[in-house]
Amino acid sequence: MEKYERIRVVGRGAFGIVHLCLRKADQKLVILKQIPVEQMTKEERQAAQNECQVLKLLNHPNVIEYYENFLEDKALMIAMEYAPGGTLAEFIQKRCNSLLEEETILHFFVQILLALHHVHTHLILHRDLKTQNILLDKHRMVVKIGDFGISKILSSKSKAYTVVGTPCYISPELCEGKPYNQKSDIWALGCVLYELASLKRAFEAANLPALVLKIMSGTFAPISDRYSPELRQLVLSLLSLEPAQRPPLSHIMAQPLCIRALLNIHTDVGSVRMRRAEKSLTPGPPIASGSTGSRATSARCRGVPRGPVRPAIPPPLSSVYAWGGGLSSPLRLPMLNTEVVQVAAGRTQKAGVTRSGRLILWEAPPLGAGGGTLLPGAVELPQPQFVSRFLEGQSGVTIKHVACGDLFTACLTDRGIIMTFGSGSNGCLGHGNLTDISQPTIVEALLGYEMVQVACGASHVLALSTDGELFAWGRGDGGRLGLGTRESHNCPQQVPVAPGQEAQRVVCGIDSSMILTSPGRVLACGSNRFNKLGLDHLSLDEEPVPYQQVEEALSFTPLGSAPLDQEPLLCVDLGTAHSAAITASGDCYTFGSNQHGQLGTSSRRVSRAPCRVQGLEGIKMVMVACGDAFTVAVGAEGEVYSWGKGTRGRLGRRDEDAGLPRPVQLDETHPYMVTSVSCCHGNTLLAVRSVTDEPVPP
């Protein structure tokens, strides 16, 4: 097992435990079947050996790939391909009563057909073909058949006599005790096709005798007449009572119904969707970016390009801009010819996630690498430069979200696994110690949960699971972990949340935390200095008396300041001494300290009451991010505004402090939409994507 790292138990097979593991050599997720051979009967050991023998013979994209087998602690370990999309049975169950399109049914069916043809070509019977043994890739587009534990290799005999398989898929000849050959697998194939078309099994009954009676009589409900007569006839032929009347696989593949789907499999699966620049058929003036006609749900630009658009040069897939920390205007970061869909800023880190699931980092070049010295007579400091790189050693992992704290980073994979790296001070990495780690390492305490989001504060972390379970770790003073104490923890702790408050999103600040719940309400904990969490119980424009001011909350508490406690909130973010929120109607509210104008009001008032940002009336806001003493907000049409403290480029322009929102100019010549924004201390990262008429793949 030195080559593998166990992640979690994902199931129990016919004869043993099934583990999801990480192969250390290439960081690829694999399945390890652990079969305790010493506790097995002779027949069971033969079945386990048979599975290895069968898997070694097969090599097909629609069959689960075999890697190796070895002995470990008196158990046979079989390493094989991991299919992250679950089983076809689970896919069908999630459809409820929503029937699949015929094209989708055939897309799945012909892949099963190809896999079974490959198996039969090697003189192997599957003998347990069912939707539970048909697996899907992560995009749920490619199917793979697996579980050959009871397969039979036909060496010299043409028929097998043992009765095995799942009862609902057993053929009539097996019910009669007759010998069978490949036609029994074709019966099971018909059962799978029927299940795809009707979302239920062809043969079901309360007990085994009743089930056998149904199978022997061939009694099953017809599939919906929304499907073509050819598909309905194919189901009937596959489920013929007489094995000789069931068509062989080669005949099924030759049917006109299947030919187009088979051609699509060979031409479309695995193809790379390309973007192309549309060339105008007739010369004409450039089209303004607001008149492209494309629609986007994210923040989208409506301005006119600064120059003529040259259709021969396609726009970049995306751009990431950075400002602050000495950058007085947005600097476009190098992109490595990829599309970044989400960004996160830390005290020193700049990170992003690409559409393909890779983690990209932007770093300052080492001293002496060029561009870092002034020429004689120069009066201005050179603009800082950055180099981009992909995080190495994660080739088998798909990242879907990243968050940054002070000198540490957390990332979330598409399988719901959280990995952390960087500084281990305050226990922020969640590994049960304070050790620094340079490479992303799995937070083992959360492997039993499927996580959907992670957020980092300066020195603490919140993580949310698919079932709404909340975990926190790191520094705990001020009650920022929401655990009811001020204690710190170097390992994830489950956070109690009041019943009915289903968490949808988590947010971390310097010394506080928030969770956004399903009805658009917000709970907060930690330091409430200046009422930056909105925990004071205030009516509109009311100021609390000193003894009513809430200075900190050790547990997650509903906001009490109007209108935050009344209007549904879509987005919230926490700065050092202030916070911001966007309501369902697109209004932006700020609360907390206004020392540097970060609340966006005309007067530098000293108030604990939330205020609506001035100057954004009539603009629907969709995103907001808070830095140490400034705020950045994004409108539905892609407008970017900033306000607050302006030193060291915090506002993305050469202004000093600005108490009211002003636009930030991005160097974009094509229509764009803002996909992500992140502020930390005095830095901002913002990602935009070019808007084209062609849809972007999910």
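A Cβ is built for glycine as well, from the same backbone N, Cα and C atoms used for every other residue.
DSSP assigns D128 (active site, proton acceptor) to coil, not to a helix or a strand. Taken from Swiss-Prot, the feature active site, proton acceptor applies to D128, supported by sequence analysis.
Taken from Swiss-Prot, the feature ATP binding site covers V10, G11, R12, G13, A14, F15, G16, I17, V18, K33, and the record attributes it to sequence analysis. Around R12 (ATP binding site), the same-chain residues at least 6 positions away in sequence with a Cβ under 8 Å from its Cβ are V18.
If you look up Swiss-Prot, you'll see 4-258 marked as domain 'Protein kinase', on the strength of sequence analysis.
Under the three-state DSSP scheme, K33 (mutagenesis position) falls in the strand class. Under its mutagenesis annotations, Swiss-Prot gives K33 to M the following note: Results in enlarged multinucleated cells.
Under the three-state DSSP scheme, L336 (mutagenesis position) falls in the coil class. Taking the Cβ of L336 (mutagenesis position) as centre and 10 Å as the limit, one finds 13 other Cβ atoms among all the protein chains shown. The annotation that Swiss-Prot gives for the mutagenesis experiment L336 to F reads: Shows a defect in ciliary localization with no apparent effect on ciliation, mitosis or centriole number.
Within its own chain, H431 (mutagenesis position) has T420, G424, I437, T441, V443, E444, N490, C491 as residues 6 or more apart in sequence whose C-beta sits under 8 angstroms from its own. Record note (Swiss-Prot) on the mutagenesis of H431 to Y: Shows a defect in ciliary localization with no apparent effect on ciliation, mitosis or centriole number.
Residue density at A503 (mutagenesis position): 21 other Cβ atoms are found within 10 A of its Cβ, drawing on all protein chains shown. Under the three-state DSSP scheme, A503 (mutagenesis position) falls in the strand class. What Swiss-Prot says about the mutagenesis result for A503 to P is this: Shows a defect in ciliary localization with no apparent effect on ciliation, mitosis or centriole number.
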Q: Out of the recorded positions K33, D128, L336, give me the one sitting nearest to V10 (ATP binding site) by CA distance.
A: K33
**Q.** Distance from A503 (mutagenesis position) back to K33 (mutagenesis position), taken between C-alpha atoms, in Å
**A.** 35
Q: Work through the binding-site residues one by one (V10, V18) and point out the residue whose CB has the fewest other CB atoms within 10 angstroms.
A: V10
Q. Which of the three DSSP states, helix, strand or coil, fits V10 (ATP binding site)?
A. strand
Q: For V18 (ATP binding site), just give me the three-state DSSP call.
A: strand
Q: State the Cα to Cα distance, in Å, between D128 (active site, proton acceptor) and A503 (mutagenesis position), rounded to an integer.
A: 41
